[in-house]
Amino acid sequence: MAEGVVLFGVHKLWELLNRESARLNGIGEQVDGLKRQLGRLQSLLKDADAKKHESERVRNFLEDVRDIVYDAEDIIESFLLNEFRTKEKGIKKHARRLACFLVDRRKFASDIKGITKKISEVIGGMKSLGIQEIIDGASSMSLQERQREQKEIRQTFANSSESDLVGVEQSVEALAGHLVENDNIQVVSISGMGGIGKTTLARQVFHHDMVQRHFDGFAWVFVSQQFTQKHVWQRIWQELQPQNGDISHMDEHILQGKLFKLLETGRYLVVLDDVWKEEDWDRIKAVFPRKRGWKMLLTSRNEGVGIHADPKSFGFKTRILTPEESWKLCEKIVFHRRDETGTLSEVRVDEDMEAMGKEMVTCCGGLPLAVKVLGGLLATKHTVPEWKRVYDNIGPHLAGRSSLDDNLNSIYRVLSLSYEDLPMCLKHCFLYLAHFPEYYEIHVKRLFNYLAAEGIITSSDDGTTIQDKGEDYLEELARRNMITIDKNYMFLRKKHCQMHDMMREVCLSKAKEENFLEIFKVSTATSAINARSLSKSRRLSVHGGNALQSLGQTINKKVRSLLYFAFEDEFCILESTTPCFRSLPLLRVLDLSRVKFEGGKLPSSIGDLIHLRFLSLHRAWISHLPSSLRNLKLLLYLNLGFNGMVHVPNVLKEMQELRYLQLPMSMHDKTKLELSDLVNLESLMNFSTKYASVMDLLHMTKLRELSLFITDGSSDTLSSSLGQLRSLEVLHLYDRQEPRVAYHGGEIVLNCIHLKELELAIHMPRFPDQYLFHPHLSHIYLWCCSMEEDPIPILERLLHLKSVILTFGAFVGRRMVCSKGGFPQLCFLKLEELEELEEWIVEEGSMPLLRALTICNCRKLKLPGGINYITSLKELTIVGMKWKEKLVPGGEDYYKVQNIPNVQFINCDE
């Protein structure tokens with residue numbers, strides 16, 4: 001039995017009481033009484049959660065428990081925080097302080113008694129409904145046990161897009177042919193119901209060898225139901241012209257003209273994914289010339305959208321899978337596993353499992369998404385009884401499905417089962433994804449910090465960090481096909497995750513059912529129903545516009561998280577709304593990224609939010625921070641990555657619980673920050689020797705990630721300070737001195753024994769010897785280094801390097817050589833803006849695992865002769881080089897690239 005969301009809250013409260021037992025000394029009797037009742041409550045909740053769909057009264061009891069647990073947490077944490085602040089004031093006015101202390105303790109004891117009484121009443125009510133105590137709790141495998149099992153067998157289910165395709169090979173060929181060879185059409189459309197595989201099919205066409213060779217540039221834009229014309233145009237421009245920098249502030253009419261002209265002059269493929277209505281196309285179409293080299297691949301649930309965009313368009317309607325194809329796909333996910341070497345092996349299929357599986361996939365209605373989710377669920381079950389339990393849960397939907405609605409209900413039942421089967425911590429993680437707008441690329445680090453701020457994930461004594469644990473959670477959700485993860489081999493860690501819109505509907509439905517979250521949009525600001533629900537919700541997600549002003553008094557004063565998602569830089573908090581901070585005293589998570597504050601001042605009332613664990617002001621319009629920030633002593637995450645110059649008072653030193661701190665890039669010249677007390681920091685971004693002392697780093701021994709700007713001649717001190725950071729894995733080092741001073745990079749990073757990712761933007765005429773670097777260094781990014789000697793002979797001997805980027809004058813010599821046997825693990829290489837480079841020799845046997853190569857604006861470079869030796873190469877991107885005529889079919893050097901599946905030319909005709 002999978003544990004419920006409410007049970008997780010009770011478990012967290014239990015842990016809080018245990019963790020703070022010493023500080024609650026003196027009122028132990030009341031605390032012990034509360035813990036006893038919590039123990040009884042936990043045993044009842046396992047049965048109550050299983051019966052919540054059968055009884056409204058049970059659901060009401062669960063909601064009561066949720067509110068009681070939240071109230072108890074608020075009471076306990078407020079008491080502990082007030083006690084800490086009282087002690088902090090010293091011995092002045094001792095008698096008065098003691099009197100207040102005793103009053104607070106008596107009130108706290110009374111409050112705890114009240115909470116205990118409420119829990120007793122709930123327990124009595126539950127028992128009257130026949131809810132049973134389940135003490136054993138051994139009926140479900142914990143996430144930790146599941147992860148241990150997975151680590152032992154190292155299984156990876158075949159859930160990539162490529163392996164999910166069943167019976168569509170001919171369709172891919174036909175669609176690719178129309179895009180490349182049919183000059184009478186501009187638009188190729190793929191239509192079909194949600195979850196049927198339109199995007200998966202489009203992605204296969206997009207990456208088809210013939211398509212990649214034919215077009216000069218590519219853009220992929222998710223449109224969805226909520227979009228702005230400007231945002232779609234911006235995304236198209238950014239993908240077709242990635243080198244042209246930030247265009248977020250470009251006038252819409254100027255952008256329209258530039259994009260129109262661009263599409264007139266080259267062969268570009270634009271994918272518009274999930275266009276809902278014909279009117280949506282009418283809003284977007286102004287940037288597309290009537291007939292030029294551009295083509296469009298469009299996906300929609302509405303078959304008429306493609307015809308409306310181009311009456312001559314080629315339309316392809318996706319079909320549902322047959323029962324046989326559905327089982328074949330499910331089998332792939334459940335029974336085909338890869339070992340550590342990547343070898344695919346089949347697991348023997350039990351006859352009873354196969355019989356049940358073939359019946360269960362009929363509930364998926366032939367939708368690949370539903371089949372994949374069912375497969376992900378069944379892949380966690382290894383015995384016939386476990387499969388039987390899933391079968392019984394789906395059972396009522398196996399018969400009598402005669403209409404489309406019946407089919408959809410059975411499909412949503414399958415998707416919902418994947419949620420119900422999750423361990424309680426993963427339920428919270430999954431529900432948290434409901435905060436994000438449709439098709440939003442969810443930055444996983446941001447997600448992990450949200451979860452940590454709410455106590456959903458925590459670090460462990462064994463050295464497991466919040467990020468480590470968060471990645472385990474996401475891997476589990478991805479294994480179940482409930483999310484997709486974008487993991488770029490250029491980088492150490494996962495960057496983004498996403499949900500399919502049908503899975504998101506399940507997520508939103510469950511979040512509403514659990515009263516987990518309310519989403520507030522400008523378009524619904526006047527909705528009475530929305531206002532009523534806002535008054536109950538503890539979490540609030542605001543999507544776009546100047547919506548915070550519209551919330552008014554409808555927000556529940558006990559809201560714990562308030563997240564704002566901007567679609568454009570248009571949001572502004574006026575002074576009249578600033579009291580809203582005071583009206584939300586229990587906030588733990590506050591994200592005001594890209595918010596504009598009138599007058600550039602963050603209201604001092606921010607200091608009243610003493611429970612805050614997460615505060616993001618990333619790209620907010622702020623010029624002055626108040627000293628009241630010093631009150632936020634429980635902060636774990638603070639992002640001050642503002643736009644422009646800002647005044648920062650020296651109060652950050654008081655936030656000693658911080659795990660993540662991003663400082664502003666530019667502060668007033670007189671700013672001096674003392675940061676040595678921030679001993680729990682794991683990530684410190686934008687640290688500058690101009691505003692703080694390098695010596696402060698000596699105390700931050702838990703740092704795993706550091707970005708640092710050198711503004712003075714402090715390399716010796718810096719080297720010794722970095723040497724103390726024995727846990728450092730990621731280092732970004734930038735030189736801002738004028739004039740630039742030559743460094744010996746190896747001296748700086750010599751003692752960083754766990755370093756895996758290194759970015760250097762320092763003047764360094766010669767690259768250090770390889771023995772100065774940790775052998776497990778995986779990723780290196782060098783720019784503006786002005787290296788005069790070829791760094792490749794040293795870099796290629798770093799045996800674990802997976803990605804190398806040399807850009808913007810990293811190397812100023814004329815010749816580079818990649819020798820035989822060099823770079824044995826390298827997957828990605830980028831050479832960009834190396835203006836003096838003329839010759840690059842690639843010997844046979846070099847870079848045997850290279851998958852992607854980008855050569856950008858190296859104007860003097862001759863076409864490398866050994867590219868054809870790199871047989872592993874899958875993607876070659878050439879930007880701003882005059883090689884296209886030689887490398888296209890029929891060109892004199894085509895043989896060098898003919899076996900590379902994806903060759904892309906960008907701005908190569910100038």
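For all residues, glycine too, the Cβ spot is worked out from N, Cα and C.
The noted changes are left out; the structure has the residues it started with.
The domain 'NB-ARC' annotation in Swiss-Prot covers 169-461.
Quoted from Swiss-Prot for the published mutagenesis Gly192 to Glu: Loss of victorin sensitivity. Taken residue by residue with DSSP, Gly192 (mutagenesis position) is part of neither helix nor strand, so it is coil. Listed in sequence order, Lys198, Arg301, Lys317, Thr318, Arg319 are the same-chain residues six or more apart from Gly192 (mutagenesis position) with CB atoms under 8 A from its CB.
Neighbour list (Ala370 (mutagenesis position), Cβ cut-off 8 Å, at least 6 residues apart, same chain): Gly195, Cys363, Cys364, Ile411, Val414, Leu415, Met502. According to Swiss-Prot, the mutagenesis experiment Ala370 to Val carries the following note: Loss of victorin sensitivity.
Gly375 (mutagenesis position) is surrounded by 29 other CB atoms, counting those within 10 A of its CB over all protein chains shown. Under its mutagenesis entries, Swiss-Prot includes Gly375 to Arg with the note: Loss of victorin sensitivity.
Confidence for the domain 'NB-ARC' (169-461), expressed as mean pLDDT, is 85.
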